[in-house]
Amino acid sequence: MCDGEIGDPVTQPRSEGGGLVTMDQETRTHYLDAATDKHLTNGSPDPEPVDPLLVAQWSIENVTSWATCMEHFSRTLLDCLRQEAIDGEVLLSLTEEDVRDMRYKLGYKLTFGELKKFWIAVLKLQLLVKNSSAESVILGIECHGNGNSVYMPLASTGCGPPSSSTCPCPQAECPSYVSDCDTYLRMGGRYVPPEYFKTAMSLGYSFVVTWITSLTMVIVHERVPDMKRYPPLPDIFLDNVPHIPWAFNMCEITGSLLFTIWVVVLTFHKYRLVLLRRFFALAGTVFLLRCVTMLITSLSVPGTHLQCSQKDFAIDDPNVDMVGALIIRMSRAYRIWSGLGMSIQGVRTCGDYMFSGHTVALTLLNFFITEYTPRNLYFLHTLTWLLNMFGIFFILAAHEHYSIDVFVAFYITSRLFLYYHTLANNRALMQSDSKRTRVWFPMFSYFESSVDGMVPNEYDTLGSLIDGIIEQIFKAKDQLAISVKRCWLDAPLSGNSSAHMFGGESEQCLRNGTASAAFFSPHQSLIGGLGGQRSQTHLNSAQSGSSTPTPATSAPTKSLPTQKKTFRDASVDPFSRTTFAAVQQAENVKDSPMKEKKHL
């Protein structure tokens, strides 16, 4: 229905000539005293009729009077209308969310029932004006048919009376900053900016975490328990499944296939930067947690086929100092980092058991592919889940991890993914207590601050993708040219540079003992702002009267360093005290010939 969650639609009588339209008695809500049968607000049982042609021209007092006559509203609500400057035009463009914000964002102490009654009154007034012949009034009236807030101008629409099943409200026009108008309208007026800087920040965060993980794997390999003293722990799955030598390589091939699918999804998805930002943030967080669990507890080697020993990575050379040991560990960490920790890349590590990094990678790729592909791609979703499960099975069949390692990795990764996207897709959960969200989830609050709701799964064609790449290249070139021009041609002059530019000329004038107009010419615009054309005349007069002898009492004399400092300060700061002193001195110099003549 057309009026959303408020109630049944209300159809008002329409005037052919745009005259007065009086609301029906059934649609009017009164608060009557049983004893006196009078209206509790103004003592009149019938409010004045409303002219829909004049509602948009109401002043703040007219709106307050209308609210007083319509319902028994509290003084707090009336004060809110006055303080927030709600006039007729603003009243007609109010939405249910705006009315709700009076209590939850603006902080007015209004009851829930009063807010609902005020919104019902506003909605009735909006429908009354919309159904009248006031076609020359541009209004922002909300269509509540599909749950999306779509605002449209009434003059160009002529949206008819609301019905119980349909709401013939037209679509709004896109703002100028939206490049994809169809996506903007399908998202209900929401726009998802790419935010390159935030994506770069998430990439940097993930990059740092991968280096920390590699260094942690080097350290835990040095602390791996001795296989002779600490045999493999009892495990239900490992004790009943024989060792398959090629299984771990198959697990990594499975992960590579999932990664290839994810790269294809990223390439053609319209909001690829949002997906990248979320992937890097979640992957970095999970692997950072894995560094803690690997380091605090060292489990014994899960299989006897693994050749793991502390001597392989131990640094026992007494000639190696702390810096040398750090360099050796960093070189080993680089080998792990460059090989992505994969055995098919020649990387062999021990001790990094709790929890499984391969399971984390498989689960993250599976969940991201499933989330950001259309729901009707059942074959793709089934394939990714099969690859995920078979990858986990291959890890256990290779006896490279305990069962608890795989289970904890799958649980933590899946829960973190679901919690993150639950908060991101439901904006109200994050905005209900924004301060606490920023404290407990600072990275989430930063990365998702401009994303409102679910990201639609929309894809670019190959042609549009190429056009977008070319457009981004030209846009980057234009931005670079503008930045170079701004830095090279439009660089503002600092105080030191201006003093350096005009300092030589001022020193020349001071050595000549005259305050010539040429000295002041670079600063006429500065001093002219203080005295206009008058100050320029004074300076020129000072030049013409410089040859006339001036009595000692006509103008105060200053030493050469004082004058030099005064003019330097005037060039740097035209509003300093020394600038006014220089102007006053010039006026005294101008008046000195008249005083001398009078003295003679």
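Note: Cβ is positioned from N, Cα and C throughout, glycine not excepted.
For 58-129, the entry in Swiss-Prot reads domain 'SAM'.
Sequence-distant contacts of His358 (active site), defined by Cβ-Cβ distance under 8 angstroms and a gap of at least six in the same chain, are Cys251, Glu252, Gly255, Gly391, Ile395, Glu400, His401. According to Swiss-Prot, the feature active site maps to His358 (among others).
Counted within 10 Å of its Cβ, the other Cβ atoms near His401 (mutagenesis position) come to 27, all protein chains included. The note that Swiss-Prot attaches to the published mutagenesis His401 to Ala is: Abolishes CPE synthase activity.
The active site feature in Swiss-Prot is assigned to His401 (among others).
DSSP gives Asp405 (mutagenesis position) a helix state. Every protein chain considered, the tally of other Cβ atoms within 10 Å of the Cβ of Asp405 (mutagenesis position) stands at 24. The annotation that Swiss-Prot gives for the mutagenesis experiment Asp405 to Glu reads: Abolishes CPE synthase activity.
Annotation comment: Swiss-Prot describes Asp405 (among others) as active site.
Applying DSSP to the domain 'SAM' (58-129) sorts its residues as follows: 52 helix, 0 strand, 20 coil. Across all of the domain 'SAM' (58-129), the predicted model scores a mean pLDDT of 83. DSSP gives His358 (active site) a helix state.
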